[in-house]
Amino acid sequence: MKNNAKEDYRTFSLTTNYSRQMIYRCVTGLQIGFSLFSFIIVCVALPIMYNHVQNTITYVDREMAYCEVRFLYFYCIKFFSTLQRSNDEAALELQYGKMRMTGNRTARGAYGSGASHGFRPTAYGDEITGAPLETECPGCCIPGPPGPRGSSGTPGKPGLPGNAGKPGMPGTTPNQTCPLNQVREPPPCRPCPKGPPGIKGWPGFPGDVGPPGPPGLKGIDGEDGAPGETGPTGPPGYRGGPGAPGDKGPTPEGDLKEGPPGDEGPPGPIGAPGMPGLPGRNGLTGGQGERGWPGVSGESGEPGYPGPEGPMGGQGPPGEPGVCVCQNVDSILLINPGPQPRIRADDYNSDDGYGGSRGGGDRAGYQGYGRK
């Protein structure tokens, strides 16, 4: 019975897993199909849209070009037709517009010859009056002279002050001497040595307890326990029904004599299964399995608070006195000379900012002291 139950459970689990796999396969296939369908639609729709937009742009460009060509052609025809008329008539049209002019065009108009030029003859001396109208060829009109100069505009606001300029170069006066009381900026001080480190701060507070590590791997299973005691024998099964009667055998001839008893017949078929027996006792508890591997260590705690600021370092050595270098004079004057600090020769020579680039270090820096 137990084996049958296990087999049924395995069959059910296999059937369930198979049905799940089929469902997952169907869902995956549908997703792939929709993705391919969308990709195909995009691949087909984008070229069609691009072709439609390109055709629209081309059509608009052609229409615009046609309109421009037609516009230019129209005004070119008007321009060439204007050139066929006389210069005076074109100038009058440009000045007063296309209108019927009255008056003498030239001196010959007084004798009646002006009628052949499109003017209505009038008395000699009449002036030509009329408001300027739209010319027949606005694209070819000659621009008039520039108008009078307009009035000056409102003065603008003053601009922002510019950036300060760089300091100029010092003057070059021959035989210039440096004044004794001239205030000059002292040379930059040498970098002082670092002070002693401060007192070590208090240790920070301990960090929070890290999260528990993940569970360790499963330990090795212990050995199987000893088999339990055999359960009691179940009750006998139900007795089977009687078999069908066999065919009658042939009647022997002659006198009947009883023969010896025959051999024992084969056992009958197995009867129906009996009632299940009582469950047996549980076996002995197996030994304890081996200890699992240790879990991963937790994260480190937060850093502690910073310690208090250390005390200020000691005062550095005093700086060197200022120097004044005069131009065109081979001497260096000391301003307010005082006690000179004792500096090692190697430290002084290694500094390029004092005497190192002026040829000679300490000896060259104080060579002209007290000499003019």
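Using N, Cα and C of the backbone, Cβ positions are placed for all residues, glycine too.
Unsubstituted: the structure retains its original residues.
Values in this document were obtained by computation on a predicted structure and should not be read as measured data.
Annotation of the published mutagenesis R108 to C in Swiss-Prot: In dpy10(CN64); the original residue is retained in the structure shown.
The annotation that Swiss-Prot gives for the mutagenesis experiment G153 to E reads: In dpy10(SC48). Within the same chain, no residue at least six positions away from G153 (mutagenesis position) has a Cβ under 8 Å of its Cβ. In this structure, G153 (mutagenesis position) belongs to neither helix nor strand by DSSP; it is coil.
Swiss-Prot gives this note for the published mutagenesis G168 to E: In dpy10(CG37). Counting only residues at least six positions away in the same chain, no Cβ atom sits under 8 Å from the Cβ of G168 (mutagenesis position).
Quoting Swiss-Prot on the mutagenesis of G237 to R: In dpy10(Q291). Listed in sequence order, G271, A272, P273, G274 are the same-chain residues six or more apart from G237 (mutagenesis position) with CB atoms under 8 A from its CB. According to DSSP, G237 (mutagenesis position) sits in a coil region rather than a helix or strand.
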